[in-house]
Amino acid sequence: METRPRLGATCLLGFSFLLLVISSDGHNGLGKGFGDHIHWRTLEDGKKEAAASGLPLMVIIHKSWCGACKALKPKFAESTEISELSHNFVMVNLEDEEEPKDEDFSPDGGYIPRILFLDPSGKVHPEIINENGNPSYKYFYVSAEQVVQGMKEAQERLTGDAFRKKHLEDEL
């Protein structure tokens, strides 16, 4: 008689575990496959943080079903250099329906994935492109090395004295 309650409890525990495994695809956090060790924000929270901190934003726009997006995810997530550089940005990860409708976020088309860089005021800087990529898809990155290069360029252009001087000239 004692085996029935144990069997029932074991079955319930096994079923609960199975549900947990099925419902979890490993991308539940804001990282969505691009690395949960990176401090990701929503676009709204990211813009607020950038305005308060003076850090530029790096925005990744991708789709859950996209093959090129899936190929970039592990390269991005496993790059120690991207992880280190991410501390100099407010990192925003937009998937599927989170993609903004604003045309500023698709300067040369709506292909995916796209990586865009915004200044601390939230303005997209379309001049920061993947220099080593396809000129028809300027914001499409296929390797961690390309992303690192874009991050370094954005950091140089959107932070420090060079950015402040350019920003001041624009206001005058």
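Every residue gets a Cβ built from N, Cα and C, even glycine.
Keep in mind that this is a model prediction, so the values were computed, not measured.
The domain 'Thioredoxin' annotation in Swiss-Prot covers 27-156, and the record cites sequence analysis as its basis.
Experimental mutagenesis at this site is recorded by Swiss-Prot as Cys66 to Ser, annotated: Loss of protein-disulfide reductase (glutathione) activity. Loss of the formation of disulfide bonds in substrate. Following the DSSP three-state reduction, the secondary structure of Cys66 (mutagenesis position) is coil. If you take the C-beta of Cys66 (mutagenesis position) and look for same-chain residues 6 or more apart in sequence within under 8 angstroms, you find Ile112, Pro113.
If you take the C-beta of Cys69 (mutagenesis position) and look for same-chain residues 6 or more apart in sequence within under 8 angstroms, you find His62, Lys63, Ile112, Pro113. Quoted from Swiss-Prot for the published mutagenesis Cys69 to Ser: Loss of protein-disulfide reductase (glutathione) activity. Loss of the formation of disulfide bonds in substrate.
DSSP labels the residues of the domain 'Thioredoxin' (27-156) in these numbers: 51 helix, 22 strand, 57 coil.
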